[in-house]
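Colleague: After the structure tokens below, expect a handful of questions from me.
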Amino acid sequence: MTDVEGYQPKSKGKIFPDMGESFFSSDEDSPATDAEIDENYDDNRETSEGRGERDTGAMVTGLKKPRKKTKSSRHTAADSSMNQMDAKDKALLQDTNSDIPADFVPDSVSGMFRSHDFSYLRLRPDHASRPLWISPSDGRIILESFSPLAEQAQDFLVTIAEPISRPSHIHEYKITAYSLYAAVSVGLETDDIISVLDRLSKVPVAESIINFIKGATISYGKVKLVIKHNRYFVETTQADILQMLLNDSVIGPLRIDSDHQVQPPEDVLQQQLQQTAGKPATNVNPNDVEAVFSAVIGGDNEREEEDDDIDAVHSFEIANESVEVVKKRCQEIDYPVLEEYDFRNDHRNPDLDIDLKPSTQIRPYQEKSLSKMFGNGRARSGIIVLPCGAGKTLVGITAACTIKKSVIVLCTSSVSVMQWRQQFLQWCTLQPENCAVFTSDNKEMFQTESGLVVSTYSMVANTRNRSHDSQKVMDFLTGREWGFIILDEVHVVPAAMFRRVVSTIAAHAKLGLTATLVREDDKIGDLNFLIGPKLYEANWMELSQKGHIANVQCAEVWCPMTAEFYQEYLRETARKRMLLYIMNPTKFQACQFLIQYHERRGDKIIVFSDNVYALQEYALKMGKPFIYGSTPQQERMNILQNFQYNDQINTIFLSKVGDTSIDLPEATCLIQISSHYGSRRQEAQRLGRILRAKRRNDEGFNAFFYSLVSKDTQEMYYSTKRQAFLVDQGYAFKVITHLHGMENIPNLAYASPRERRELLQEVLLKNEEAAGIEVGDDADNSVGRGSNGHKRFKSKAVRGEGSLSGLAGGEDMAYMEYSTNKNKELKEHHPLIRKMYYKNLKK
């Protein structure tokens, strides 16, 4: 295997089964969809603003205004990356008035829609056979997924636009500057993009969209970032662009003196004339849509001109620590930096003896994602997004086998490091002595000229004093050129503590892998200049329908708060409220019922809780094993092995340490009793724990995902926000308001008022620290860590709110006084006598 382009594909249900009306019956109407909420909210907003008397959300019957807030967070990486490009996009798209015909007469309702009134757009006579519509104002694309041309159109749109929402029948995309950069990087020409959009659109493509596409693609590829002898150089073939960069107030001062001098413009122009003389232009025939489709689907249209075969004639050097600043500034001035690696012609770095084993098979979607990265003998830096359980690791391994240079892999935890090493040895011919591991427990280096190193973000990003062995390995990593770097769970890279690893390690090609390209801090757009554009994003529903991942039934179970708990909930502080709705007795009973129900079906069940106190209480009450951050490694392995291979252990409780670091393909049911507020990423990562089910290809099989939510609490708002990412991927959450038969199960927990009052008293006695969320032990969670990636140690004294009962020993604490003199006397006695003395003292 020499290139991904040479691959040949090996091969080219019902989501909600009938489980009985008694089980999934609902006493209330289904909740309104996001579209209905937005529509009702917009209809009433103007009226409410005129009166200024009450909240607009209250005018929508049965809806709360916090649901409206989910609209801003429901969109994925596309909207996050667009936030930084708003000014540029608006400048290119603002001139939409030129698209309105002169003879257009607004009707009586045009004023209600204002800028969203597109009644002036004229449908084409054959619009029924065309699958998409493009908004002239913001570049949003609506695709009919039931159209005969939908499959080809999806492959095209994923290349040129960002997927926003992809439910069953209607998909939404958005054209952004970054998505167009990615399209040009895989070989598409500007005219080809406009031509195909025009042929697929129900209405003529607006002039504003055409100008936006031309403006975003005209400057791509004119500035390159290359690595020579472990030094970074900015290169360009045009003298005016070089002069502009050097005169820039940000980039100019970052230039450092080197022996690479800029050639005179006359020489540059003469070389350009010699290079381009006699070369025919190669454009895809606009009349041949199939040719353009094949060019997009294939990933590269094999351009005849080899304009990159010779070295750039203009260059200047920048320092390693300035790489991020320069790349970001180039994005801002509309000259995005191109990072391509001509690995076939790189004879300076030694080759790595690595190939896929003959038994290794690449799935079609994995091959398609790799074709976006490789083309024309070059490797492009960028990001590939695949759902959990879809084989992201194998994609990275295949890319490493294609480049055949030294590889470094960065993961989020030491557990992931060992998994990556094991996967490399399983799927390819790499020898164990060429595969090194760099963690807190293992500090290895390969002894040959080239090899593989697997490490964590925390180990590389650490800025504290290192041990001798650790510093020796770090010098080894930073003192050489790497052909390829794989960034697992790449969504953690924008964090302040980890983004420095991108420039610390000098790598020619970068590949970011993730299932959830979302962050709650809107820093996901930084990946466009830290790593590169998004090269490919798979459709979760499509992979599920083809059997590559499991079909999942998602449900939100509403658990009413008992009267005693809700009364205390209304009067307590925010942190104590969290503990009350997590320890809701009705939620406990629902969890117990679902565990018993699915154990009878033969399912393997995982129960997730971010709150350690609740995790222990639930698990001990039900007699189930549990794992959290303080669980010893050996005990973890024993519990996981029994869960996988012991028929008597069918349920385990996990804290957030199981979100990403634990691979349990046997799990078929997941129950979530507490979570990390409104984190969309965590919701998708937890769903991924059951997407790897081994029986996913069995007819009629489904995996089950339950989110238990205490009704009429803040948890309902967080739950709606968390589901936004999965809803955009096409998943539907069924609302269950009552579990029939729950009251009749034997040994129902907290069935009597007395038991519920005792539980409430125990919860109220707990201090607010018990309501906290466990800090993860991996790089995927930056909470509780310092700027260098190390865990923050608790201080001896913590300032916080308290009560007089706590000072008086009323929080389940006892006061004990010891006599120092008596203790000294007891030291001279036999240990048995000392034990009897202390025993009597406690009585």
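Placed from the backbone N, Cα and C atoms, the Cβ positions cover glycine too.
Dumping what Swiss-Prot says about this protein:
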BINDING   Leu386, Pro387, Cys388, Gly389, Ala390, Gly391, Lys392, Thr393  ATP binding site
DOMAIN    373-535  domain 'Helicase ATP-binding'
DOMAIN    589-743  domain 'Helicase C-terminal'
MUTAGEN   Lys392 to Arg  Lethal in vivo. Defective in translation in vitro
MUTAGEN   Glu489 to Gln  Loss of DNA translocase function of TFHII
VARIANT   Trp427 to Leu  In suppressor mutant
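Looking at the shown structure, what environment does each listed feature sit in?
Modeller: Within its own chain, Pro387 (ATP binding site) has Ala515, Ala538, Trp540, Leu543, Ile549, Gly688, Leu691, Gln729 as residues 6 or more apart in sequence whose C-beta sits under 8 angstroms from its own.
Packing around Lys392 (mutagenesis position) is summarised by its Cβ count: 22 other Cβ atoms lie within 10 angstroms of its Cβ, all protein chains included.
Residue environment of Glu489 (mutagenesis position) contains 24 other Cβ atoms, counted within 10 Å of its Cβ in all protein chains.
Trp427 (variant position) falls within a helical segment according to DSSP. Counting every protein chain shown, 19 other Cβ atoms lie within 10 Å of the Cβ of Trp427 (variant position).
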Colleague: In whole Å, how far is Thr393 (ATP binding site) from Glu489 (mutagenesis position) when you measure between their Cα atoms?
Modeller: 11
Colleague: Cβ within 8 Å of the ATP site's Cβ centroid: which residues qualify beyond Leu386, Pro387, Cys388, Gly389, Ala390, Gly391, Lys392, Thr393?
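Modeller: Apart from Leu386, Pro387, Cys388, Gly389, Ala390, Gly391, Lys392, Thr393, the close residues are Ala515, Ile549, Gly688, Leu691.
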Colleague: If I take the alpha carbons of Lys392 (mutagenesis position) and Trp427 (variant position), what is the distance between them in whole Å?
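Modeller: Approximately 13 Å lies between the Cα of Lys392 (mutagenesis position) and that of Trp427 (variant position).
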Colleague: Please work out the number of neighbouring Cβ atoms within 10 Å of the Cβ of Thr393 (ATP binding site), leaving out its own Cβ.
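Modeller: Around Thr393 (ATP binding site), other Cβ atoms within 10 Å: 21.
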Colleague: In angstrom units, rounded to an integer, how far apart are the Cα atoms of Leu386 (ATP binding site) and Trp427 (variant position)?
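Modeller: Just about 19 Å between their Cα atoms.
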Colleague: When the pLDDT values for the domain 'Helicase C-terminal' (589-743) are averaged, what is the result?
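Modeller: Averaging the confidence scores along the domain 'Helicase C-terminal' (589-743) gives 87.
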Colleague: Using Cβ-Cβ distances, find the residues under 8 Å from Ala390 (ATP binding site) that belong to the same chain and are at least 6 apart in sequence, listing them in sequence order.
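Modeller: Non-local contacts for Ala390 (ATP binding site): Tyr365, Gln366, Ala515, Ala538, Leu543, His548, Ile549, Leu691.
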